[in-house]
Amino acid sequence: MGVFSNLRGPKIGLTHEELPVVANGSTSSSSSPSSFKRKVSTFLPICVALVVIIEIGFLCRLDNASLVDTLTHFFTKSSSDLKVGSGIEKCQEWLERVDSVTYSRDFTKDPIFISGSNKDFKSCSVDCVMGFTSDKKPDAAFGLSHQPGTLSIIRSMESAQYYQENNLAQARRKGYDIVMTTSLSSDVPVGYFSWAEYDIMAPVQPKTEKALAAAFISNCAARNFRLQALEALMKTNVKIDSYGGCHRNRDGSVEKVEALKHYKFSLAFENTNEEDYVTEKFFQSLVAGSVPVVVGAPNIEEFAPSPDSFLHIKQMDDVKAVAKKMKYLADNPDAYNQTLRWKHEGPSDSFKALIDMAAVHSSCRLCIFVATRIREQEEKSPEFKRRPCKCTRGSETVYHLYVRERGRFDMESIFLKDGNLTLEALESAVLAKFMSLRYEPIWKKERPASLRGDGKLRVHGIYPIGLTQRQALYNFKFEGNSSLSTHIQRNPCPKFEVVFV
């Protein structure tokens, strides 16, 4: 393009041998070598000036950042790579081409290797090998690894109040690079929930038991007040059938979920009150259609299918009020049925977004986390290809963004114009892209049939890659269009994840 490429073409000092030759071997009679040189000397500056003017006119249409990128790419790319200014390609097509990257590591040929655990998933969107022995250096390993370049992983589903190393800050101090716990703030959460494990939408059964609630509590030395809460409820004349080792009054040799189906309430009492520590006690109650009465996670509402689907004893002072509520619901069928309405109408989008996370096995999510980290490190290196990430034509600038569904590895391109860097435009661009691909969400085959929808994609959230699931699902939100615009302009080729519901 323009001035530099044209200056590389003609040579300034032409020799006698380079002049046109007539058939008889003499030079053209119309001009001598000296007159030709004079003509070249006369017209060459004019030609150069014209080309410079044209070039400046083109470059002035770019903003400053685009000017730097254009000049950088000019010196590293052939003229065929810079046709966007000539109108041969649209900005989107040009960006798709010049922003493309061939990374130094092809995971299809050189898969992620995780050491210290057997592979426990069928498929994953990034090639990944797990095992105990290999000639290859691991990308990550369970336990504290002292091998340089290998990430150390801790994985546990136990409460941090019983196992201090599961505390996120403690794990970091010990040297773990990747934390996998029940905490949604961990790098790769490993929760007790999933569509595959629990038939959450199972129909409600008749409540035939005389007792209001059932309890299955065997650890009578829990580090919270659950045993005291059980005793206090019994003293309020709430009849409870206890199948566990604590205050047992019923034969414990029953199938738990089947037994719970016939009680109006289930005591989902955890052994600790810890954020995000929500175990099978709660989810089995949902399966059974027995309203869970919770002692446990202070943020239990984030794990509930609807706001009125549970009762929460946050502290001992709440016992009397909860007991009163249980009796009221038991005596008022319409009010009680409201607590189970989600079974018929479907749970909230936030609940579906949470459970959908488990549609991708935690080990696969670990592999994606490691692969993403490897790519990010390469992109930060000085040797990494510089990409324009935006294109300006006239007064309009087009920005190149990348997006993937949560649980996938590969990215898809979307584009936004500078006059429309809005949250609405971002969502529309994401939907348009994935709908054009006839994309099927990860959870499609995992959810119960009644929750798979009508085939139309709906966005629950879009967030920058790198956030924890706590941030992505509950805490993060762009503060209006200006916040999104600033993020896009400050982060060339920004990457996002989308959660579909």
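A Cβ is built for glycine as well, from the same backbone N, Cα and C atoms used for every other residue.
Listed in Swiss-Prot as a mutagenesis experiment, SER218 to Ala is described as follows: Loss of catalytic activity. The mutagenesis experiment ASN219 to Ala is recorded by Swiss-Prot, whose note states: Loss of catalytic activity associated with a 3-fold decrease in affinity for GDP-fucose. According to Swiss-Prot, the mutagenesis experiment ARG226 to Ala carries the following note: Loss of catalytic activity. For TYR243 to Ala, Swiss-Prot lists a mutagenesis experiment annotated as follows: 90 percent decrease in catalytic activity associated with a 2.4-fold decrease in affinity for GDP-fucose. For SER253 to Ala, Swiss-Prot lists a mutagenesis experiment annotated as follows: 65 percent decrease in catalytic activity with no decrease in affinity for GDP-fucose. Experimental mutagenesis at this site is recorded by Swiss-Prot as ASN337 to Ala, annotated: 80 percent decrease in catalytic activity. In Swiss-Prot, a published mutagenesis experiment is listed as THR339 to Ala, annotated 90 percent decrease in catalytic activity associated with a 3.6-fold decrease in affinity for GDP-fucose. 95 percent decrease in catalytic activity; when associated with A-422 and A-483. Looking at Swiss-Prot, the entry for mutagenesis of THR422 to Ala says: 65 percent decrease in catalytic activity. 95 percent decrease in catalytic activity; when associated with A-339 and A-483. Recorded in Swiss-Prot as a mutagenesis result, SER483 to Ala carries the remark: 70 percent decrease in catalytic activity. 95 percent decrease in catalytic activity; when associated with A-339 and A-422.
In space, ARG226 is the closest of the mutagenesis positions SER218, ARG226, TYR243 to THR422 (mutagenesis position), judged by Cα positions. In sequence order, GLY244, GLY245, CYS246 constitute the residues six or more apart from SER218 (mutagenesis position) in its chain with CB-CB distances below 8 Å. Within the set of mutagenesis positions ARG226, TYR243, SER253, ASN337, THR339, the entry lying nearest in space to ASN219 (mutagenesis position) is ARG226 (CA atoms). Just so you know, the Cβ of SER483 (mutagenesis position) picks up 12 other Cβ atoms within 10 Å once every protein chain is counted. With the fewest other C-beta atoms within 10 Å around its C-beta, ASN337 stands out among the mutagenesis positions ASN337, THR422. Around THR339 (mutagenesis position), the C-beta neighbours below 8 angstroms that are at least 6 residues distant in the chain are VAL291, ASP308, SER309, PHE310, LEU329.
Every protein chain shown contributes to the tally, and the Cβ of ASN219 (mutagenesis position) ends up with 13 other Cβ atoms within 10 Å. Of all the mutagenesis positions in the list ARG226, SER253, SER483, the shortest Cα-Cα distance to TYR243 (mutagenesis position) is found for SER253.
Nearest Cα neighbour of ASN337 (mutagenesis position) among the listed mutagenesis positions (ARG226, SER253, SER483): ARG226. For the pair SER483 (mutagenesis position) and ARG226 (mutagenesis position), the Cα-Cα distance reads 44 Å.
All protein chains considered, the CB of SER253 (mutagenesis position) has 6 other CB atoms within 10 Å. Its Cβ taken as reference, TYR243 (mutagenesis position) is surrounded by 20 other Cβ atoms within 10 Å in the chains shown.
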